[in-house]
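Feature annotation from Swiss-Prot assigns domain 'KH' to 141-222; the stated evidence is sequence analysis. Swiss-Prot documents S20 to A as a published mutagenesis change and attaches the note Strongly decreases interaction with U2AF2 and spliceosome assembly. What Swiss-Prot says about the mutagenesis result for S20 to T is this: Decreases interaction with U2AF2. Record note (Swiss-Prot) on the mutagenesis of R21 to A: Decreases interaction with U2AF2 and spliceosome assembly. One entry in Swiss-Prot concerns the mutagenesis experiment W22 to F. Its note says: No effect. Among the mutagenesis results in Swiss-Prot, W22 to A has the note: Abolishes interaction with U2AF2. The residue drawn here is the original one. Annotation of the published mutagenesis R160 to A in Swiss-Prot: Strongly reduces RNA-binding; the original residue is retained in the structure shown. Experimental mutagenesis at this site is recorded by Swiss-Prot as K184 to A, annotated: Abolishes RNA-binding. Quoted from Swiss-Prot, the note on the mutagenesis of L244 to A is: Decreases RNA-binding. Listed in Swiss-Prot is the mutagenesis experiment L247 to A, annotated as follows: Decreases RNA-binding. Listed in Swiss-Prot as a mutagenesis experiment, L254 to A is described as follows: Slightly decreases RNA-binding. Here the residue is the original one, but Swiss-Prot notes a mutagenesis experiment at this spot, R255 to A: Slightly decreases RNA-binding.
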Amino acid sequence: MATGANATPLDFPSKKRKRSRWNQDTMEQKTVIPGMPTVIPPGLTREQERAYIVQLQIEDLTRKLRTGDLGIPPNPEDRSPSPEPIYNSEGKRLNTREFRTRKKLEEERHNLITEMVALNPDFKPPADYKPPATRVSDKVMIPQDEYPEINFVGLLIGPRGNTLKNIEKECNAKIMIRGKGSVKEGKVGRKDGQMLPGEDEPLHALVTANTMENVKKAVEQIRNILKQGIETPEDQNDLRKMQLRELARLNGTLREDDNRILRPWQSSETRSITNTTVCTKCGGAGHIASDCKFQRPGDPQSAQDKARMDKEYLSLMAELGEAPVPASVGSTSGPATTPLASAPRPAAPANNPPPPSLMSTTQSRPPWMNSGPSESRPYHGMHGGGPGGPGGGPHSFPHPLPSLTGGHGGHPMQHNPNGPPPPWMQPPPPPMNQGPHPPGHHGPPPMDQYLGSTPVGSGVYRLHQGKGMMPPPPMGMMPPPPPPPSGQPPPPPSGPLPPWQQQQQQPPPPPPPSSSMASSTPLPWQQNTTTTTTSAGTGSIPPWQQQQAAAAASPGAPQMQGNPTMVPLPPGVQPPLPPGAPPPPPPPPPGSAGMMYAPPPPPPPPMDPSNFVTMMGMGVAGMPPFGMPPAPPPPPPQN
């Protein structure tokens, strides 16, 4: 350094300029902040003084960041040396001086705001304040290679990612699963073909948060899930069950009662009052005995039921004249009711007899009186070949003949003395208190029952007796049904023999004496028995006239009640003959045996088919009932 005269002006330091209020280069300037008091009041505490200073600094930094006055010296020589430049993919520098200065001011303001919030919880940061982007992160390794059978990723993510979202929400952290196996096979990676971040690392969970406390909390929950998946079996893992339940709820297949009740095969059947109701007839459940429609299957019939059915069957066969009357019927069935005194029955359609149950229970009418008119059944009295004749066996029906001739070609309606009497001459079944029929009996009830609604003592009955004519049978009268066919199996051996076998085994009885008619008054169905048996061999009077004479000769016989529905025939009117029948023979000459009766009246006028009442025999007197054969003509005179 030169001294003295050799000294230059540069060697002497420059004098400092005097400071003045108008100088613009002063380093210290007064700071004026709007809204902040410039005078500090006395008596403040240390916390209040610190809060005032911190708030003043926050406002100053906010003003600088807002106005862009970052305090960078304009002279480059006064600036501090810059670090190495950092460029982005576009070639722009990232760490410029302005960027570094702004980042420094933001960090300083962030620290001041954090301190101010701790001093004054009611402090509100500036509007342009944003927390810094720096975050705390941590990694949690997932032992997938050690336990390949456990799905750790599924336990962490959960159904639709809800488990991971819940952890992030609770811990205020961000969790990402990265590494090998974090991405499912087949998913497309980055478009540029580069690897995803952390893909070359082992499988792990990256936890990122603003604070270290949030990161630690999230890491602890992740480790608990991994530990539970390793130590607890899958069927006992509560987290796994909860995830499956939530997945079912999201899919709409959740049943809320699965865990509260047992399975159908494990729970007992609920008791119902209907299931406990048992029928006493059929043994079924669900209904009572009064509503049961079936009998108990397989129950054997009692002895009383069998005896009652046998008795009803024997009674029916006795009414048909095919079996003896059981001895107990008269005492158990109450007062006997004759068919003539029974109640009227409405007309039934053709070929439709009543059911056997009605015949067996009522026992009021024989079946040939209850059956309707039928053209398919022949009449015994209208053709030859009856029982015992040339027609066949004792129970075979002969073929109908076109003319009203006997079985041997004799006179019309002449009885064969060698064979059994015609059906209208056969005796009726004996009364219920007189035992069975005599052997060889084959016929139906006597003609007194065929009178139907005509009483014995009525005028119509006497009219027919006086004129030598048989009264017409009532409506609904039909001959007895034929016996069973030969192909029908016989009844079981335990029951009684069939009626036709009983009749074949019994020998013919001797004819009853004629004196029995005079000793006591016979019953109505016994009046024809004596007359028909005694007159069978004489041949002086025709059989149908013998019955009428015998009925007229017994005035003491009780009169039978007629059917109230039948209209009696007026005197002097003869029933019309059926179509196809031969005309009646002329009356016998005087002095013959047939002149004891009045000659028959002329036939009535023809019927009007258009009048239904006339056709039914209810409007014109003297017309026979519907579907009944007419009375036979009187016999020719005998020389």
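Glycine is no exception: its Cβ is also placed from the backbone N, Cα and C atoms.
None of the noted substitutions appears here; every position holds its original residue.
Sequence features annotated in Swiss-Prot and their locations in the structure.
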| residue | record | DSSP (3 states) |
| --- | --- | --- |
| W22 | mutagenesis position | coil |
| R160 | mutagenesis position | helix |
| K184 | mutagenesis position | coil |
| L244 | mutagenesis position | helix |
| L254 | mutagenesis position | coil |
Between the mutagenesis positions W22, K184, L244, L247, which lies closest to R160 (mutagenesis position), Cα to Cα?
L247
Cα separation, L254 (mutagenesis position) to L247 (mutagenesis position) (Å, whole number):
8
L254 (mutagenesis position) to L244 (mutagenesis position): how many Å between their Cα atoms?
10
Cα-nearest neighbour of R255 (mutagenesis position) within the listed mutagenesis positions, W22, K184, L244:
L244
Just the number: how many Å between the Cα atoms of L244 (mutagenesis position) and W22 (mutagenesis position)?
81
Whole-number answer please: how many Å between the C-alpha atoms of W22 (mutagenesis position) and K184 (mutagenesis position)?
74
Let's check the environment of L244 (mutagenesis position): how many other CB atoms sit within 10 Å of its CB?
13
Spatial neighbours, same chain, of K184 (mutagenesis position) - Cβ under 8 Å, 6+ residues apart:
none
For W22 (mutagenesis position), the number of other Cβ atoms found within 10 Å of its own Cβ:
5
Among the mutagenesis positions listed here (R160, R255), identify the one with the smallest other-Cβ count within 10 Å.
R255
Using a 10 Å radius around its CB, how many other CB atoms surround L254 (mutagenesis position)?
13
